[in-house]
Each structure stands twice: as C-alpha cells, then as structure tokens.
Amino acid sequence: MGAAHSASEEVRELEGKTGFSSDQIEQLHRRFKQLSGDQPTIRKENFNNVPDLELNPIRSKIVRAFFDNRNLRKGSSGLADEINFEDFLTIMSYFRPIDTTLGEEQVELSRKEKLKFLFHMYDSDSDGRITLEEYRNVVEELLSGNPHIEKESARSIADGAMMEAASVCVGQMEPDQVYEGITFEDFLKIWQGIDIETKMHIRFLNMETIALCH
C-alpha cells in the first residue's frame with residue numbers, strides 16, 4: 001500500500017515536471033527499460049540498438065543531446081556519463097507538442113525551451129554561440145548521405161546560410177566586419193514565424209505504442 005502510494009506520488013511529480021500524462025510516463029518507462037536492458041540508467045551505447053537512428057545523418061548529435069547537461073538542466077556545459085529515467089523524461093519533454101490551451105506567455109516559454117534544445121545541438125562547445133565551423137559540421141553531417149553533394153558544396157551551403165543569418169541578425173555589415181556566430185537571441189530571430197512543432201518529433205525512438213498527440 002505504502003509502496004503504491006509512493007509510486008503514484010512519484011508519477012504525479014513527474015507529470016508536473018514534464019507535462020506528460022501518467023499513461024505516457026508508463027509507456028515511456030517501458031521504452032526506457034527496453035533501451036537500458038532493464039537497468040536503472042542508460043549510456044550512449046544503449047542507443048546503438050535504435051533502428052530509426054542508424055540511418056540518421058545527425059545520429060551522434062541526437063544521442064549527445066540526451067547527455068548534454070544543459071538539456072538536463074544540470075549545468076552550463078559538459079556531458080553526463082549516464083542518465084536515469086527522470087533525465088530521459090526531461091529530454092523527451094522537449095519533443096512533446098506545445099499545449100496551445102496554455103496562456104500566451106507559457107506557450108512562448110515552451111517554444112523557447114524547444115529552440116534552446118536545438119541551439120545546444122549546434123553549439124557543440126557550449127560557448128553560447130554557433131560558429132561558422134560548428135554550422136558547417138552540422139550541414140556536412142546532414143548532407144553526408146547524399147552522394148551528389150561534395151564536401152565543398154556542403155561548406156558553401158553552410159557559408160551562405162551563415163551570411164543570411166548575419167543579415168537577419170545584424171543587418172548591413174561593414175566590409176571588414178566579422179560575424180562571430182549565432183547567439184541564442186539570434187537563433188530566436190531566425191526561427192521567428194517557423195512552426196517548431198513540425199521540426200521536432202520522436203519517431204527516431206520508434207515508440208509505435210505511444211501517442212503523444214491528442
């Protein structure tokens with residue numbers, strides 16, 4: 001009786017922290033146990049057995065995001081060696097559809113949280129800025145599966161996108177002015193008016209039994 005009460009209290013606490021329902025938490029817990037091999041924590045190598053990740057060109061960045069202390073709200077840099085179920089839920093909550101019944105301020109806060117998660121995937125050195133080199137790395141990874149696009153072409157695409165970002169965020173630049181990279185404030189400007197919902201989903205975890213959209 002006491003154990004059952006304690007478990008339900010824990011679920012309610014997780015509901016409050018992540019926004020998932022008790023049914024969703026139960027289903028995600030089954031998936032967590034499947035990934036971890038029934039262990040209390042997950043390590044990076046546990047993601048090697050996720051079929052939907054195998055062919056994803058930015059697989060390494062997706063997996064890394066699960067262990068990024070910034071996303072886990074445990075610090076401003078560094079990676080965790082392993083994550084527990086609550087950590088797993090924290091990361092999964094970034095992919096949860098925004099509840100549009102919330103107030104405007106809360107909806108905007110949820111959107112910013114999602115964009116911060118994406119920003120961290122680009123900002124690999126945790127310095128608060130996406131440099132040209134970091135952006136090139138992402139574009140090269142994204143296009144690595146396309147045999148018709150050479151590395152130099154991928155770099156040109158990244159360079160062009162960075163120039164466009166500079167024009168959006170800084171405006172007209174002087175000939176000798178150097179754009180040092182995209183800050184999170186810049187990132188918000190770039191994503192203004194873009195539907196973040198269509199860019200972030202959880203199919204890569206192959207959760208065929210889970211319906212996160214109601």
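Placement of Cβ uses the backbone N, Cα and C atoms for every residue, glycine included.
Swiss-Prot lists 110-145 with the feature domain 'EF-hand', giving sequence analysis as the kind of evidence. Under its mutagenesis annotations, Swiss-Prot gives D123 to A the following note: Abolishes calcium-binding. Does not alter subcellular localization and does not prevent inhibition of calcineurin activity. Annotation source Swiss-Prot lists Ca(2+) binding site at D123, D125, D127, R129, E134, citing sequence analysis.
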Near the domain 'EF-hand' (110-145) in space but 6 or more residues beyond its ends, with Cβ under 8 Å, are 55, 57-58, 60-62, 64-65, 68, 70-71, 76-78, 94, 98-99, 102, 151, 153-155, 157-159, 161-162, 180-184, 187-188, 191, 196, 199-200
Here the Cα-Cα span from D123 (mutagenesis position) to R129 (Ca(2+) binding site), rounded to a whole number of angstrom, reaches 6
For the binding-site residues listed (D125, D127, E134), most other Cβ atoms within 10 Å of the Cβ sits at E134
Long-range Cβ list for R129 (Ca(2+) binding site), cut-off under 8 Å, min separation 6+ in sequence, same chain only, gives D123, E180, G181, I182, T183
Not counting D123, D125, D127, R129, E134, residues with a CB within 8 A of the CB centroid of the Ca(2+) site are Y122, S124, S126, G128, I130, T131, G181
What DSSP gives for D125 (Ca(2+) binding site), in three states, is coil
